[in-house]
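What Swiss-Prot annotates here:
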| type | residues | note |
| --- | --- | --- |
| BINDING | Cys14, Cys17, Cys34, Cys37 | Zn(2+) 1 binding site |
| BINDING | Cys86, His89, Cys105, Cys108 | Zn(2+) 3 binding site |
| BINDING | Cys97, Asp100, His114, His117 | Zn(2+) 4 binding site |
| DOMAIN | 271-475 | domain 'B30.2/SPRY' |
| MUTAGEN | Ile95 to Ala | Disrupts membrane translocation upon peroxide and saponin treatment |
| MUTAGEN | Cys144 to Ser | No decrease in level upon treatment with hydrogen peroxide |
| MUTAGEN | Arg169 to Ala | Reduced cell viability upon peroxide and saponin treatment. Reduced affinity for phospho-L-serine; fails to translocate to membrane and reduced cell viability upon peroxide and saponin treatment; when associated with A-180 and A-198 |
| MUTAGEN | Met179 to Glu | Disrupts membrane translocation. Reduced cell viability upon peroxide and saponin treatment |
| MUTAGEN | Met179 to Ala | Monomeric; fails to translocate to membrane; reduced cell viability upon peroxide and saponin treatment; when associated with A-176, A-183, A-186 and A-190 |
| MUTAGEN | Arg180 to Ala | Reduced cell viability upon peroxide and saponin treatment. Reduced affinity for phospho-L-serine; fails to translocate to membrane and reduced cell viability upon peroxide and saponin treatment; when associated with A-169 and A-198 |
| MUTAGEN | Arg180 to Glu | Reduced cell viability upon peroxide and saponin treatment |
| MUTAGEN | Leu183 to Ala | Monomeric; fails to translocate to membrane; reduced cell viability upon peroxide and saponin treatment; when associated with A-176, A-179, A-186 and A-190 |
| MUTAGEN | Leu190 to Ala | Monomeric; fails to translocate to membrane; reduced cell viability upon peroxide and saponin treatment; when associated with A-176, A-179, A-183 and A-186 |
| MUTAGEN | Trp277 to Ala or Glu | Disrupts membrane translocation. Reduced cell viability upon peroxide and saponin treatment |
Amino acid sequence: MSAAPGLLHQELSCPLCLQLFDAPVTAECGHSFCRACLGRVAGEPAADGTVLCPCCQAPTRPQALSTNLQLARLVEGLAQVPQGHCEEHLDPLSIYCEQDRALVCGVCASLGSHRGHRLLPAAEAHARLKTQLPQQKLQLQEACMRKEKSVAVLEHQLVEVEETVRQFRGAVGEQLGKMRVFLAALEGSLDREAERVRGEAGVALRRELGSLNSYLEQLRQMEKVLEEVADKPQTEFLMKYCLVTSRLQKILAESPPPARLDIQLPIISDDFKFQVWRKMFRALMPALEELTFDPSSAHPSLVVSSSGRRVECSEQKAPPAGEDPRQFDKAVAVVAHQQLSEGEHYWEVDVGDKPRWALGVIAAEAPRRGRLHAVPSQGLWLLGLREGKILEAHVEAKEPRALRSPERRPTRIGLYLSFGDGVLSFYDASDADALVPLFAFHERLPRPVYPFFDVCWHDKGKNAQPLLLVGPEGAEA
């Protein structure tokens, strides 16, 4: 039996334009297309020079496309069959086979391969199938909409990737640039110090060398005198011996002490590298925020200076708190005027020898009335000192987490906040040239937040020391 009528036409049709092949080419995966159709659909080659097969998505090289002469000859032969007639029997295609979804002639339907199939007159099949087109069109439109959304999402993600990479490269370049500037300045400073030491040591050593050479010359002269005296007659020998030996003893007594030069240069060790890292850490911090305390938020017992950069707890009886929800009525605390909501920020607070305090940030929506529960879930991220020696982080727990006691109690605290990285870090900033990490919260903070300062109760004068905000010119006295 020959192939079913219509199936040959289907097999010789391009899967892209659904028409008979025109200049058919075959890809490496085995699928065939009109050359023009493939060029239109495949688009520009990828980085490796390949295009994707529209049927199976397999990569194929455009230069490997081969003209399919056998297909071309079959198409040419099929084109000679009158349109609407069976390729095998040349009879009109008047019957529709539902089972094979193909038009067939009467001979194929009654005697050929479609005998016994579900068959309909072509006119009836046309009317029935035409009613199904709107539903199929709707399905096609819905599929297009879904794919268009997918395309939009991918295009947006592509833009996001480009922007993320651009920002990453910018941040890397900026930070590494700062590191290079810092290290170049440090290298220059150390080189100048080494040159200074070399110069001073050279002058001192040359001075010592001149003195020693002069003394050595005296010793050699005395050696010659002794040799001359040894050859003298008895009387002259005895007369000169006492003079010569007396002079020799005087010269020996004036012997210059051995040179002792103390060269003061840093020892290049792991500790040196650690010190450089700490100094570089400070150099990479953003510029100091110029914060001021917000008096309207301060507990009634707190006194804020006219400059807004000094706050202390008064030992005088405080008036009752007002009704302003922005004011702390139980916690002896205050926030900064400035709210922070994006980017990087760094500020410093002089705590001096104050034995109790807490610093950090508070969410703008966090309550300020009543007793504060100082944990992140309540909008507070704090580091504090108690009893003058115990640093503690106010983490999500019943009690604050006590940290390892530092070698020395910090007198100045540095706080670094990065919304992009989701980090709030605390540092011992007592050394003007270096920062020592103390603790860090790693989480995405709500926006905005306010710098928070818990001055704590004065404790009958034991904790009366102020908190001072540090500006570019230093802390207020």
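FYI, residue positions are counted from 1 along the chain as it appears here.
Glycine is no exception: its Cβ is also placed from the backbone N, Cα and C atoms.
These numbers come from a predicted model, not from an experiment.
Here the features listed in Swiss-Prot are placed on the structure.
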| residue | record | contacts (Cβ under 8 Å, 6+ apart) |
| --- | --- | --- |
| Cys17 | Zn(2+) 1 binding site | Cys34, Cys37 |
| His117 | Zn(2+) 4 binding site | Cys97, Glu98, Gln99, Asp100, Ala109 |
| Cys144 | mutagenesis position | none |
| Arg169 | mutagenesis position | none |
| Met179 | mutagenesis position | Met280, Leu284 |
| Leu183 | mutagenesis position | Met280 |
| Trp277 | mutagenesis position | none |
(message) Cα-Cα, whole number of Å: Ile95 (mutagenesis position) versus Cys105 (Zn(2+) 3 binding site)?
(response) 6
(message) In the three-state scheme derived from DSSP, which category covers Leu190 (mutagenesis position)?
(response) helix
(request) Out of the recorded positions Cys14, His114, Arg180, Leu190, give me the one sitting nearest to His89 (Zn(2+) 3 binding site) by CA distance. (result) His114
(request) Please determine which of the recorded positions listed here (Cys14, Cys34, Cys37, Cys97, Leu190) has the lowest count of neighbouring CB atoms within 10 Å. (result) Leu190
(request) Compare the C-alpha of Cys14 (Zn(2+) 1 binding site) with the C-alpha of each of the recorded positions Cys86, Cys105, Arg180, and give the closest one. (result) Cys86
(request) Inside 10 Å of the Cβ of Cys86 (Zn(2+) 3 binding site), count up the other Cβ atoms and send me the figure. (result) 24
(request) Could you say which of the recorded positions His89, His114, Arg180 has its Cβ with the most other Cβ atoms inside 10 Å? (result) His114
(request) Starting from the Zn(2+) 1 site formed by Cys14, Cys17, Cys34, Cys37, give every other residue of that chain whose CB sits within 8 Å of the mean position of their CB atoms, in sequence order. (result) Pro15, Leu16, Leu18, Gln19, Phe21, Asp22, Phe33, Ala36, Leu38
